[in-house]
Amino acid sequence: MPIRAYCTICSDFFDNARDVAAITCGHTFHQECLLQWFHSAPHRTCPQCRIQVSSRQIINKLFFDIGGEEETVLDAESLKNEVDRIKASLLVKEKEKRECQGLVDSLREMLDVRNVTIQSQQKELGDMEMLCSTLKKQIKFLDKQQSETKAAKDEARKLRNKLKTMESIEVLLQSQRSEVEEMIRDMGSGQAAVEQLAIYCVSLKKEYENLKEVRKSSAEMTEKLRKELFSSNHKAQKAELELTKVREELSASQKELHSADKEIMSLKKKVEFLQKTLTTPTASNEAISRLIFESPAPIGLERPKLRPPMMGNDINLDVTFDIDTPEHNTQKSVVAPFKKMKFDNKEHPLSSPTKNPLQESKGLMSWAGGRTGADEDDDLTLPSFIKNSLLHKKPVGSLLGLRQNTGAVRTGFDGLGGRTKFIQPSNLTEIRPLHQKMKRKKVSRPTACTSSLANQPRLEDFLK
């Protein structure tokens, strides 16, 4: 059971758990409270009566004898004392908590400041590292440039020495004897001069060998070009001769073609005239018309086929020629003397292809000339069916006078590229005139033909 006295410093009751101290003035306090009071107060005085007290005057511990039966009894004062003590400790703890919380807040603020400082320092560190790497690269680049500059200086020095040597060699090659001797005297007579003279000798020897090679190659090239020039001139002369020959052949071919066209036109006119004369229904040409139109094939007519041209060149069949058509003669034909048929003994043109076809066509279609040979030759030449159809006697009285009007078997151009035999009446005056006179239309070539002919490519253009 606690004592009914309490400490005026802490207001707690005295108990056996804590030591009690006393001062000479008689006042009692807890020992801890008194020591704390003396430690915090400016002067050592009694907390209650305020008298001066020294450390020797303090009784540190008082002993109280308490009965044992009273220990088991809990009274309100002890409980209150315990509650007050707990409240005091709680207040102390809360105060410590507040102090610790303030300390934690200050530490957190300091930590935030330190984090910001660390981030800025890290950023500065990164910048410094980047700057260091850049500076290292720049240092490497400068070292490389320095080495290149050093190498360039060495090369420039070597080239300068080489240039001096080349200038000296050029002086040796191009200068006069006196200048060379003066240069050799300036060099002196030491080991370096001997080495320089040896270099000059070797260079001169190499230059001499190079000049010999260049001269040899130039001579070979000149000879080769001379041969090529000779062959080119020979080829040019040969080509010029061939061109002249081809031009002459072309002009001859054009002339022959022009004459052949004229001959074809004249032959066409003669054929038309003969067809008109054969269309009259007279007794004298009935056998001829029957022989021509009913015969399976004319005498000596071969199967038409394509043959190469005689000159060996291609012929443009689309080319036309401007040839004036003669006017039709409306006058009466003059009575011609009686002419007998005579066969042409010339060879067939197909059997002699080497002859000129223009010359053969001129001799085959001649209308003048009568029968000068014997009748036995004609009988041997004419076939039997022509004799039976042309030379038999007619019992009719109107046909008696036609015995003398015999024709001639001729060989001429058939219009298909070959030759054939045909019957030519000898007396054209006995042919009965037509019932109606056919007016011949004038055929005029358009001017576009000449322009198209002029626009055709010529052989001379290809030979240029």
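Using the three backbone atoms N, Cα and C, a Cβ is placed for every residue, glycine included.
If you look for the noted substitutions, you won't find them, since the model keeps the original residues.
Experimental mutagenesis is annotated in Swiss-Prot for R18 to C, with the remark: Impaired ability to mediate ubiquitination of mcm7. Abolished ability to promote ubiquitination of covalent DNA-protein cross-links (DPCs). Of all Cβ atoms in the shown protein chains, 15 besides its own fall within 10 Å of the Cβ of R18 (mutagenesis position).
What Swiss-Prot notes for the published mutagenesis of C25 to A is this: Abolished ability to mediate ubiquitination of mcm7. DSSP assigns C25 (mutagenesis position) to coil, not to a helix or a strand. Of all Cβ atoms in the shown protein chains, 14 besides its own fall within 10 Å of the Cβ of C25 (mutagenesis position).
Rounded to a whole number, the C-alpha distance linking R18 (mutagenesis position) with C25 (mutagenesis position) is 21 angstrom.
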